[in-house]
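Working notes for the structure below.
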Amino acid sequence: MSEYQPSLFALNPMGFSPLDGSKSTNENVSASTSTAKPMVGQLIFDKFIKTEEDPIIKQDTPSNLDFDFALPQTATAPDAKTVLPIPELDDAVVESFFSSSTDSTPMFEYENLEDNSKEWTSLFDNDIPVTTDDVSLADKAIESTEEVSLVPSNLEVSTTSFLPTPVLEDAKLTQTRKVKKPNSVVKKSHHVGKDDESRLDHLGVVAYNRKQRSIPLSPIVPESSDPAALKRARNTEAARRSRARKLQRMKQLEDKVEELLSKNYHLENEVARLKKLVGER
């Protein structure tokens, strides 16, 4: 390439500038001649170098932008012909919404309510008279229900009686005594009757039937060598020995009681005989 021949990359062969694809080369000639003309041997990459003098590439920085946060006083309609005024909010309403106090509610005012609290209407009916007779009837009803262990299903509660209330109109009630709840387990008194007397033996205690075995018990032989079966056999044999020892002890105690009773009988007879001799002298 000679030094007098301009660069082929400086101009687009299609007739468009590399900076603007919608405009032709003829329209950009006047703009390019006013800014900077391409020199001989200049490549196409030099066209994309950003310079401070290029007004097309220069952009506004964020420092040049101004943001206006003020609320507009008017609003324009979509047709841009009429201007609609925006209503201003009351300062008291704004402060009530953004207040940090948890005791106040922005939608209601409690100053007027607190002053006239005595004039409020009661939610309950205070005109019902409560007398001491009503409370005494209620106490008796409570005592009767506590004394009965099993309440029948068809029991009807009287609707005319009143429960005791803390506020009484006639008089102040004395403190009611505490009612002791009966124990769930009631000990039954054992009365000795004819049936019980018939079950007593000659020693004055309850008789029991002693089973007399004609054949002694067979020895326990484990069925297998299973450890559980062996342990079960040993436990059964130990229980038999324990019952045998208990029966032997009971037999010995009965014999001892009979011996003591016979001695007591002889001693009483001896005392009676001696008293008789002393009385004769």
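Yeah, the Cβs are placed from backbone N, Cα and C, and that goes for glycine too.
Modelled residues match the original; the substitutions are not represented.
The domain 'bZIP' annotation in Swiss-Prot covers 225-281. Mutagenesis annotation in Swiss-Prot: Met107 to Ala, described as Reduces transcriptional activation activity; when associated with A-97; A-98; A-110; A-113; A-120; A-123 and A-124; the structure shown retains the original residue. For the published mutagenesis Tyr110 to Ala, Swiss-Prot gives the following note: Reduces transcriptional activation activity; when associated with A-97; A-98; A-107; A-113; A-120; A-123 and A-124. While the structure shown retains the original residue, Swiss-Prot records the mutagenesis experiment Leu113 to Ala with this note: Reduces transcriptional activation activity; when associated with A-97; A-98; A-107; A-110; A-120; A-123 and A-124. The note that Swiss-Prot attaches to the natural variant Ser24 to Pro is: In strain: CLIB 219. Variant annotation in Swiss-Prot: Pro62 to Ser, described as In strain: CLIB 630 haplotype Ha2; the structure shown retains the original residue. For the naturally occurring variant Thr82 to Ala, Swiss-Prot gives the following note: In strain: CLIB 556 haplotype Ha1. Natural sequence variation is annotated in Swiss-Prot for Asp91 to Ala, with the remark: In strain: CLIB 95, CLIB 219, CLIB 382, CLIB 388, CLIB 410, CLIB 413, CLIB 556, CLIB 630, K1, R12, R13 haplotype Ha2, Sigma 1278B haplotype Ha1, YIIc12 and YIIc17. What Swiss-Prot notes for the natural variant Asp125 to Ala is this: In strain: CLIB 556 haplotype Ha1. For the natural variant Asp196 to Glu, the note given by Swiss-Prot reads: In strain: CLIB 388, CLIB 410, CLIB 413, CLIB 630 haplotype Ha1, K1, YIIc12 haplotype Ha2 and YIIc17 haplotype Ha1.
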Need the DSSP three-state call for Asp91 (variant position) to compare against my parser.
helix
CB within-chain contacts under 8 A for Asp91 (variant position), separation at least 6:
none
